[in-house]
Amino acid sequence: MTQIHQINDIDVHRITSGQVITDLTTAVKELVDNSIDANANQIEIIFKDYGLESIECSDNGDGIDPSNYEFLALKHYTSKIAKFQDVAKVQTLGFRGEALSSLCGIAKLSVITTTSPPKADKLEYDMVGHITSKTTTSRNKGTTVLVSQLFHNLPVRQKEFSKTFKRQFTKCLTVIQGYAIINAAIKFSVWNITPKGKKNLILSTMRNSSMRKNISSVFGAGGMRGLEEVDLVLDLNPFKNRMLGKYTDDPDFLDLDYKIRVKGYISQNSFGCGRNSKDRQFIYVNKRPVEYSTLLKCCNEVYKTFNNVQFPAVFLNLELPMSLIDVNVTPDKRVILLHNERAVIDIFKTTLSDYYNRQELALPKRMCSQSEQQAQKRLKTEVFDDRSTTHESDNENYHTARSESNQSNHAHFNSTTGVIDKSNGTELTSVMDGNYTNVTDVIGSECEVSVDSSVVLDEGNSSTPTKKLPSIKTDSQNLSDLNLNNFSNPEFQNITSPDKARSLEKVVEEPVYFDIDGEKFQEKAVLSQADGLVFVDNECHEHTNDCCHQERRGSTDTEQDDEADSIYAEIEPVEINVRTPLKNSRKSISKDNYRSLSDGLTHRKFEDEILEYNLSTKNFKEISKNGKQMSSIISKRKSEAQENIIKNKDELEDFEQGEKYLTLTVSKNDFKKMEVVGQFNLGFIIVTRKVDNKYDLFIVDQHASDEKYNFETLQAVTVFKSQKLIIPQPVELSVIDELVVLDNLPVFEKNGFKLKIDEEEEFGSRVKLLSLPTSKQTLFDLGDFNELIHLIKEDGGLRRDNIRCSKIRSMFAMRACRSSIMIGKPLNKKTMTRVVHNLSELDKPWNCPHGRPTMRHLMELRDWSSFSKDYEI
């Protein structure tokens, strides 16, 4: 047995240091925390080669007393707390005494500090935090900490850092932005020195400003667009009694005013005021930047109920007593625990919803350009010029139909009062006779149409509820009444004709002639697709027809369409199964009640079909005997299947076995192992898969599968053509977005965006657009460029070569759809095998670009209980 022994102090220090400082972001965060705790109002951070060479953090804080030089970089030496109980009352960002000690363990650390300028001391520390050298220098009051050669003694981390230092620098800037926004009294300056020695200003804020000004300084002039100040109070005093025994034993807790104040800025709920991503969501607790995913999720859910296409920009600070939170959770102290979190989230959600309910909805107003207005005027003039020749004759028809409709209480349109009275399905007459798809085709674009009143639709005797329709105002006085049929689909105009509907009914209502024991009989019947052939009494049938005709005359246009569809469905060929008895509305039919027909009677046969029935007793007995035998066989097979099911259940009493049995997993490699059975309905491929003695049956959509393969092929190999601009267009970006562009130039070039990087310009203004992608009539602009930046930031970085903006993705999806195997095409086995095997090469083979699933599981063949139900009588 291996002997237990103690790890030496140096190795322990190296192990624990790697847990505290994990990347560039945590290293910079610890330095900023120390500067803020030192009461500094000016913090300057200088990166050399994006932090790959060194990081320097300078402040004008209190400085370090010479008596503390020896303990400055030792593990767990701090001036913030003296005992564990102090953690619940700590007001500083740091308190554990691990930051500088951990930095010594993974990098080279030097400190320049003074409390009485201009004389200052420069201190250098070794890996365990001991002073190796002390020299005298000069500086203003404050402290400068220099961290160089980060992760120099950790080969794996150093190699990873050298590969991803720009990406880590971008993440680090996001953290610094969070500090700069909430600390309005501190001036932040962030610089980067390139390997060539050029110093670039990346981020800067003003001292003694406000959160509003800091947001504008960090994110530019448009940073405050759509934001609104918020000040909410969450009253949790009703929950104090429940918390007293569950969360704390402090008797003074009952005297505490348990209210949380939420202050800051959040996006308005109007469309266009939010953002397309969650890149600007910051939560603070007592001005401490934290990662509070639960609260942010609540904000996003509430915002989605008002604006379901965007995400809110969130800058919220929670002010509450320190005794109600626990910040000692993770080494970076960015994850906190909140007492009675569920109640806090529920009250916050309700309060935020009430806040948004009080807001007024602000819609962006679209202003038409002068060219659009002129084009609409020309269109409207041409339309009315074309109609002027037939206007007089239409007016005559209009007045005639108007008078007739008024006398018969039919529908008419009153253009002055905006009221439509509609009954009995009479058409409305219009001066325009065209098959227009919508009103704007005639009267112009949305710039000339205002919807400010309602049109009341009175159905008269119809049972359809009253509808309110928007009225339309135009400058033209020629529009009086609108014909509803002008806006209907021409294909359905013939269907709704009453004459044709009645003619179809005559075909359906022809009598049926049949022969029983040599005598011919005639009966009226109705043939429907749902019920088959149904016999009805003469009086009842005539009464029903009268009711149907009356109801048809009073029905609406929609009812006429539905009726016509049902009529067409009724006249479809129906296969009559002689094993199924004909349905009859009468309880019994005696032979004497049938009307005998003479031998010389001439008549038309119903669809040329003759129904022959042999009603002999012998056949009935034979059928009954066969039915009993079949029923016994079916019952026996059912019992055997039930026994197998019970046996399987008994074998799956173990939870793991049961879960494994009920769980079906399919990997991309399984597509290569699937065997093609055949094609179903000229649209689907039936395949089988054998895994662990299980035979699964799958159905594969031939069109969706081939479309997905073609789509991902286009995504991977297509390089978009681009159109050069006459003058290169400068692109104003935030520092983080610019770094994303610089780190992913091949992705933008593949999407057709040709860029030029001017290293002499300041950060945020170095990118210039040389050309835009082009494809026939599709236009691209800076919005697509910004969308591509967002998609790259959201991507995990594994397959960035396939990132495309939404317009290009839609074009690829359409091309892939049109070039794929269509539904209805017969396939041979070789083609079906190729389609199925291609799915194994795709990144995400489970859905086509339009969302259709490529495959579904049908059953496990081993558990198939055959078609026993089909043989039941």
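Start at 1 and count along the chain as shown; that gives each residue its number.
Cβ atoms are placed via backbone N, Cα and C, with glycine included.
Bear in mind that the values here come from a model prediction, so they are computed numbers and not experimental data.
Secondary structure at Asn34 (mutagenesis position), as computed by DSSP, is helix. For Asn34 to Ala, Swiss-Prot lists a mutagenesis experiment annotated as follows: Reduces ATPase activity by 84%. Displays 11000-fold increase in spontaneous mutation accumulation.
For the recorded site, Ile112 (variant position), the DSSP three-state label reads strand. For Ile112 to Thr, Swiss-Prot lists a natural variant annotated as follows: In strain: SK1 and YJM421.
For Lys297 (mutagenesis position), the Cβ neighbour count at a 10 Å cut-off comes to 11, with all displayed protein chains included. Quoted from Swiss-Prot, the note attached to the mutagenesis of Lys297 to Glu states: Displays a 60-fold increase in spontaneous mutation accumulation.
Listed in Swiss-Prot as a natural variant, Thr400 to Ser is described as follows: In strain: SK1, YJM320, YJM339 and YJM421.
For the naturally occurring variant Ala401 to Ser, Swiss-Prot gives the following note: In strain: YJM320 and YJM421.
According to Swiss-Prot, the natural variant Asp475 to Asn carries the following note: In strain: YJM339.
Annotation of the natural variant Lys768 to Arg in Swiss-Prot: In strain: YJM320. If you draw a 10 Å sphere around the CB of Lys768 (variant position), it holds 17 other CB atoms from the protein chains shown.
Sequence-distant contacts (6 or more apart, same chain, Cβ under 8 Å) of Arg818 (variant position) do not exist in this structure. In Swiss-Prot, the entry for natural variant Arg818 to Lys states: In strain: SK1 and YJM320; forms a non-functional heterodimer with MHL1 from strain S288c, resulting in an accumulation of mutations in spore progeny of crosses between these strains. The structure shown retains the original residue.
Of Ile112, Lys297, Lys768, all annotated as recorded positions, the residue with the shortest Cα distance to Asn34 (mutagenesis position) is Ile112. Non-local contacts of Ile112 (variant position) by the CB criterion (under 8 A, 6+ apart in sequence, same chain) comprise Ala120, Asp121, Lys122, Leu123, Thr137, Arg139, Thr143, Thr144, Leu146. The Cβ of Asn34 (mutagenesis position) has 21 other Cβ atoms within 10 Å, all protein chains considered. A helical conformation is recorded for Arg818 (variant position) in the three-state DSSP classification. Distance between Cα atoms for Lys297 (mutagenesis position) and Lys768 (variant position): 37 Å, as a whole number.
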